[in-house]
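Q: According to Swiss-Prot:
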BINDING   Thr38, Gln115, Arg244, Arg349  FMN binding site
MUTAGEN   Gln115 to Asn  Strong reduction of substrate binding
MUTAGEN   His192 to Asn  Strong reduction of substrate binding. Reduced oxidation of NADPH
BINDING   His192, Asn195, Tyr376  substrate binding site
MUTAGEN   Tyr197 to Phe  Reduces oxidative half-reaction with 2-cyclohexenone 6-fold
ACT_SITE  Tyr197  active site, proton donor
Amino acid sequence: MSFVKDFKPQALGDTNLFKPIKIGNNELLHRAVIPPLTRMRALHPGNIPNRDWAVEYYTQRAQRPGTMIITEGAFISPQAGGYDNAPGVWSEEQMVEWTKIFNAIHEKKSFVWVQLWVLGWAAFPDNLARDGLRYDSASDNVFMDAEQEAKAKKANNPQHSLTKDEIKQYIKEYVQAAKNSIAAGADGVEIHSANGYLLNQFLDPHSNTRTDEYGGSIENRARFTLEVVDALVEAIGHEKVGLRLSPYGVFNSMSGGAETGIVAQYAYVAGELEKRAKAGKRLAFVHLVEPRVTNPFLTEGEGEYEGGSNDFVYSIWKGPVIRAGNFALHPEVVREEVKDKRTLIGYGRFFISNPDLVDRLEKGLPLNKYDRDTFYQMSAHGYIDYPTYEEALKLGWDKK
């Protein structure tokens, strides 16, 4: 391991990134947010947060007081899942471990929001079949890719277009998952409606070919996401709910900028959120994946969509906005983005490799390189063994 080469850090301590901001009921002391980072360390069976390492992992990254952490995506129910080593928030056994994590983050005087996750067609159909569960999506006549279609057929678990009753059941499970999270001590929840997972599959005209009230128009495609928003606001309060969107994302076979109506689709969602805000139910934040990163599996600078911007959201939605996507190596871009006083910045991959990232951003210190090979590996290595800047100096990284 070593510092990133060919990168000139810039101190950002004099920017709005280091001005306090209130998100929901939380008084953040800076605006560098840890976005959801799937790490595949949960225990199987049971999708239980890792008993040996998870508390340490989150504690390390909560070390700067006043930091907002959004957890790795957590499945709201067994049916929502399909990955053995991602955590859930439906069982007592899971919540025991989450409570330890939440307490550890709060002991560092930081804040924690749980990302609520439903996979849809991105799930492994064979895992679902093994557990007697459906392989769900918005439609059953268009597939994520040929490989997923073949896997589903081989597992005798063909892609299933959700019925209206099944949509209602998912909404109930979202509510229960949100209640479980808050009861265990979380500060709030983020609804994952981005990156090609189930709610995004309903938003996108490529994956949603329905002809009922959940498809066929901008309003109908947004219905499921907005019903989840309304149900959670009712259940736990608007100030404890945020929403993640990725208008230009192409991960998991979404349309991104290739869809001519994509801005109209997301402008409608933003408008509906602002309408609710004006009625006294403003969400804590909207979280946007930037077109700078259309696919999280690509290296920094690859797959950038240059034909559009998320700036349109600001003219509609008047609450806080978290922007995530390839910012760590571009402090000059961050300096511009945070001139807007409603903006927070999500730092993902470099929060994995730099547990003290906030200090480094403030002072303009070198950044630890990350090791992509350990992102999803069931090991403590690459999870809880990245050094702080001071530790890296003791290891002689500045001489490498």
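Glycine is no exception: its Cβ is also placed from the backbone N, Cα and C atoms.
Are these features on the surface or tucked inside, and what are their neighbours?
A: Under DSSP, Arg244 (FMN binding site) is assigned to a strand (E or B) in the three-state scheme. Other C-beta atoms found within 10 angstroms of the C-beta of Arg244 (FMN binding site) number 28, with every protein chain shown included.
Secondary structure at Gln115 (mutagenesis position), taken from DSSP and collapsed to helix, strand or coil, is strand.
Every protein chain shown contributes to the tally, and the Cβ of His192 (mutagenesis position) ends up with 26 other Cβ atoms within 10 Å.
According to its DSSP assignment, His192 (mutagenesis position) is in a strand.
Neighbours of Tyr197 (mutagenesis position), defined as other CB atoms within 10 A of its CB across all chains, total 23.
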Q: Of the recorded positions His192, Asn195, Tyr197, Tyr376, which one has its Cα closest to the Cα of Arg349 (FMN binding site)?
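A: For Arg349 (FMN binding site), the closest Cα among His192, Asn195, Tyr197, Tyr376 is found at Tyr376.
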Q: Rounded to a whole angstrom, what is the C-alpha distance between Tyr197 (mutagenesis position) and Arg244 (FMN binding site)?
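A: Tyr197 (mutagenesis position) to Arg244 (FMN binding site), Cα-Cα distance: 11 Å.
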Q: Of the recorded positions Gln115, His192, Asn195, Tyr376, which one sits closest to Arg244 (FMN binding site) when you measure Cα to Cα?
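A: For Arg244 (FMN binding site), the spatially nearest of the recorded positions is His192.
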Q: Please identify, from the recorded positions Thr38, Gln115, Tyr376, the residue with the sparsest Cβ neighbourhood, meaning fewest other Cβ atoms within 10 angstroms.
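A: Least crowded of the recorded positions Thr38, Gln115, Tyr376, by Cβ count within 10 Å, is Tyr376.
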Q: If you measure from the CA of His192 (mutagenesis position) out to 10 Å, which recorded positions from the list Thr38, Gln115, Tyr376 are inside that radius?
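A: Passing the 10 Å Cα cut: Gln115.
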